[in-house]
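Peer 1: Below are the features I grabbed from Swiss-Prot:
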BINDING   Leu8, Tyr14, Arg80, Lys89, Asp105, Asp107, Asn140, Ser141, Asp169, Asp172, Gln173, Gly232, Lys235  UDP-alpha-D-glucose binding site
BINDING   Leu8, Tyr14, Arg80, Asp105, Asp107, His229, Gly232, Lys235  UDP binding site
BINDING   Asp105, Asp107, His229  Mn(2+) binding site
MUTAGEN   Tyr212 to Phe  Disrupts glycogen biosynthesis
Amino acid sequence: MTEAYISLLIGDGYLPGALYLANRIRQFDNERDLVILVSDISIKVHRLLERFYSKVVVLLPDSKIATSPYNAPELHLLNRPDLENVLNKIHIFHQTHYEKLLYVDLDVLILNDFKGLFDIEVKEWELYAVSDIGWPDYFNSGLMLFKPSANVFRHLLALLTEVPGVSYDGGDQGLINYVFQNKWLRTGDDTKRCGVWYNLSFAFNMTLSNNYESLPSVLRNLTDIKLVHFIGIVKPWMLKPSFVNDFPDGSLDSFVAQWWEQFSSFENGEFLPLVFKNVESERIEEDSHETEEKVDEEVSISEPQDETTDFKYQFGHHSFEEPAPVLDYSTEGEAWKLNEEQLTNQWDVDAPAEPLPVPVEEDEREETKAEAELEELLPDIVQPEPPAPHVFPWEAYNEKPTRVFHDYR
């Protein structure tokens, strides 16, 4: 078969996602190969992957790409040190023994069959993907349909050393976006960008968001969603099956619960336990002879935790606490939690001082002095009696007559 699904596993921590992806795809597609590129995994995990993947391709030490020398500042902005080795994803473009590959990240929930993407005609230097929720002019590299090419691979590799900060996020997504730009945004004066990106429906790679517009959009298109992508550091296998954290109003069943429901059905529940014991065997290296030895032991799996106990997930070398549920603050307005520093001037807290005298012009001073002297010289004037109050309101508006007609009677 010249078409295949492909993914990437760096370290043992994403093993649950790798097991989920292989078993879930096999439920709707038994014809195409399942390929996974691996690095820094234990021998036991390697043997387990061989049970479910058509090919397990080990990235040799001298071919691995480290992010740090290239895009450390950009990666630091994401605050995701766990993505330090994600640039190794570009090795998927070097699997030229396939005519067409569909890359899928391991942190996904598959709701519907999406093998129809293989019907798309794709050429070298073309890529089909879904817009990224963070900046839709870029695509999300969690799902990509493309034609493998040694030319594309070498071009991506060269850009890492030739163009400082070529990846806007320090990882594979920024680098691949630099080459495969949206056809509507392409400019003819940039020779560094050789590929073209064609946008797929958001239903093929839906990333969750707490944006107030997200829930109505998801509800309207729920039956069309093919794949849910759990972006961020917390993955579904790190949470309880009963964890609800997708939409605060409970309009949807938890996607995390759906992931666990599917996961528990694989291999008669063999992978159901929530906590996997640490696998501390030696890593697979280029000159390791242990990779050829027979390993009879399978990955040991502990009993599921009681959901009534305090929850803590441990796998590999990482430990995660269950995050607090997402609360709905959409009615609070923008920046309602902004802790803005309040500055208080010293004169605002002291007792108020005496008001300053109002400045008076020189002419006004002379006029006031003359009036005072005149009042001393004038005799006291007897004020007349005030007029009697009016009986009717209109009497106050009577005008003094200016003409008088004599009465000759």
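Glycine too: its Cβ is placed from the backbone N, Cα and C atoms.
Let's see these features in context: how buried, what's close, how far.
Peer 2: The number of other Cβ atoms within 10 Å of the Cβ belonging to Asp105 (UDP-alpha-D-glucose binding site), over all protein chains shown, comes to 21.
In the three-state DSSP scheme, Asp107 (UDP binding site) is classed as coil. Proximity of Asp107 (UDP binding site) to non-local residues of its own chain (separation of 6 or more, Cβ distance below 8 Å) is seen for Tyr14, Gly17, Gly142, His229, Phe230, Ile231, Lys235, Pro236, given in sequence order.
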Peer 1: Please state whether DSSP places Gln173 (UDP-alpha-D-glucose binding site) in a helix, a strand or coil.
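Peer 2: Once the DSSP labels are grouped into three classes, Gln173 (UDP-alpha-D-glucose binding site) ends up as helix.
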Peer 1: Excluding near sequence neighbours, so keeping only residues 6 or more apart in the same chain, what lies with its CB under 8 A of Gly232 (UDP binding site)?
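Peer 2: Once residues fewer than 6 apart are set aside, Gly232 (UDP binding site) is near nothing.
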Peer 1: If the Mn(2+) site is taken as the center of the Cβ atoms of Asp105, Asp107, His229, which further residues of that chain fall within 8 Å of it by their Cβ?
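Peer 2: What remains near the Cβ centre is Gly17, Val104, Leu106, Val108, Gly142, Phe230, Ile231.
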Peer 1: Would you count the other C-beta atoms found within 10 angstroms of the C-beta of Lys235 (UDP-alpha-D-glucose binding site) for me?
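Peer 2: There are 21 such Cβ atoms around Lys235 (UDP-alpha-D-glucose binding site).
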Peer 1: Measure the Cβ-based neighbour count of Leu8 (UDP-alpha-D-glucose binding site), defined as the other Cβ atoms within 10 Å of its Cβ.
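Peer 2: Other Cβ atoms found within 10 Å: 25.
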